[in-house]
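Participant: Sharing a structure here in structure tokens format.
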Amino acid sequence: MPRVKAAQAGRPGPAKRRLAEQFAAGEVLTDMSRKEWKLGLPIGQGGFGCIYLADTNSSKPVGSDAPCVVKVEPSDNGPLFTELKFYQRAAKPEQIQKWIRTHKLKYLGVPKYWGSGLHDKNGKSYRFMIMDRFGSDLQKIYEANAKRFSRKTVLQLSLRILDILEYIHEHEYVHGDIKASNLLLSHKNPDQVYLVDYGLAYRYCPDGVHKEYKEDPKRCHDGTLEFTSIDAHKGVAPSRRGDLEILGYCMIQWLSGCLPWEDNLKDPNYVRDSKIRYRDNVAALMEKCFPEKNKPGEIAKYMESVKLLEYTEKPLYQNLRDILLQGLKAIGSKDDGKLDFSAVENGSVKTRPASKKRKKEAEESAVCAVEDMECSDTQVQEAAQTRSVESQGAIHGSMSQPAAGCSSSDSSRRQQHLGLEQDMLRLDRRGSRTRKKAQK
């Protein structure tokens, strides 16, 4: 799903950027730490960059089982530079491993940064970055499954995405564009999912000081229109609550097959107003997307919790995970770390032989589509504009009034969160009664 930008509504487009020259297999690049990397075959090309298979330099050619990829673009282009800053600050292997260890995770779906540098070829300078290699993206799998994921799979995916968001948020960044095409399966383990494309990752809290809430008409509707946050619709810089709101829309689409505003994506104001209306009436959103009786109560509780967040408030990530875990219990399941991409009907798995084939294809896929890992020229210019905006004074947001700093909100808001926890317990009890009836 392509981004829908305000540039399409009359703003001038960015200046054209140079295309990357294609390198031959076997070319050796030397990163800033003097480590050498050998290129394999190209596996993707976008508007101005290329992606190649890569491995540490040796006398052997880089094979199809290469563990890494290298992203290359002309050094005077912007996207890779922006993405590189995120990886250097937040995605070094030792940082990720420390987080996994201290938070007792099996893995963390943030690609690891292995190195970067500049490379001269034919009198031209190129910037490159080495990162992990991945398999298929979730958008392809979603479409192959008639645009449905099972309820268990949606909840499993979302738990892992919450792990990712907590990590990048704690490292002062927000993603701003969570969607299926930016979620890639591990090349070797189809039960692991990774969030990619940090070309527009926004440093919302540099040096511990949160950006202030400020609406900028020039920035309205930034992002992928059907998923972007209400803040983004109003031209406000990305924040933690925006990432969580976007994840909520993804969950609803993955489970129901659509979002209520998808019928008129040509009108950004219609999309914005629809989201505001449904944010204020989550029950109506659930009724619209899930007209059947078996509604996913955990998603409603998640959306209710997220809408209480202030612009600068630190989310209670474990509370959100607990909501989704209660949803798994309600359907008689648990967080087993398995992603089942079988065909589904009405949120339930419908087994068919082809599902094993698709899972194998997802596991063996060597395609890292450059469109899923790089941003467009328009995104680059607009990201630069966002970073240049000076935040002056707080403005009340429709989601709630911003608070100062990067801390959590006051005790009254905590009481609202406690109320949600009580709702979660009621949801769990209803799930238990449902299972007992089924056993009888």
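In case you wondered, yes, glycine gets a Cβ from its N, Cα and C as well.
So, quick note: what you're seeing has the original residues, none of the substitutions.
The following feature annotations were taken from Swiss-Prot:
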type	residues	note
DOMAIN	37-317	domain 'Protein kinase'
BINDING	Ile43, Gly44, Gln45, Gly46, Gly47, Phe48, Gly49, Cys50, Ile51, Lys71	ATP binding site
MUTAGEN	Gly135 to Arg	Results in defective assembly of Cajal bodies
ACT_SITE	Asp177	active site, proton acceptor
MUTAGEN	Lys179 to Glu	Abolished protein serine/threonine kinase activity. Results in impaired Cajal bodies assembly
MUTAGEN	Tyr213 to His	Results in impaired Cajal bodies assembly
MUTAGEN	Asp263 to Gly	Results in impaired Cajal bodies assembly
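Have a look at these and tell me how they're positioned relative to everything else.
Facilitator: Confidence over the domain 'Protein kinase' (37-317), given as mean pLDDT on the 0 to 100 scale, stands at 95.
Take the CB of Ile51 (ATP binding site) and look out to 10 A: across all protein chains shown you find 24 other CB atoms.
DSSP assigns Gly135 (mutagenesis position) to a strand in the three-state reduction.
Note on Asp177 (active site, proton acceptor): other Cβ atoms within 10 Å of its Cβ, all shown chains, come to 25.
Here the Cβ of Lys179 (mutagenesis position) has 25 other Cβ atoms within 10 Å, regardless of which shown protein chain they belong to.
Secondary structure from DSSP puts Asp263 (mutagenesis position) in a helix.
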Participant: Specify the nearest of the recorded positions Gly135, Asp177, Lys179 to Gln45 (ATP binding site), where nearness means the distance between Cα atoms.
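Facilitator: Closest candidate to Gln45 (ATP binding site), judged by Cα separation, is Gly135.
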Participant: Rounded to an integer, what is the Cα-Cα distance in Å between Asp263 (mutagenesis position) and Gly49 (ATP binding site)?
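Facilitator: Checking the Cα atoms of Asp263 (mutagenesis position) and Gly49 (ATP binding site) gives a distance of 33 Å.
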Participant: Among all the protein chains here, how many other CB atoms are within 10 A of the CB of Gln45 (ATP binding site)?
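Facilitator: Cβ-Cβ neighbours of Gln45 (ATP binding site) within 10 Å number 18.
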Participant: Determine the most Cβ-crowded residue among the recorded positions Gly49, Gly135, using a 10 Å radius around each Cβ and all protein chains in the structure.
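Facilitator: Comparing the recorded positions Gly49, Gly135, the most crowded Cβ belongs to Gly49.
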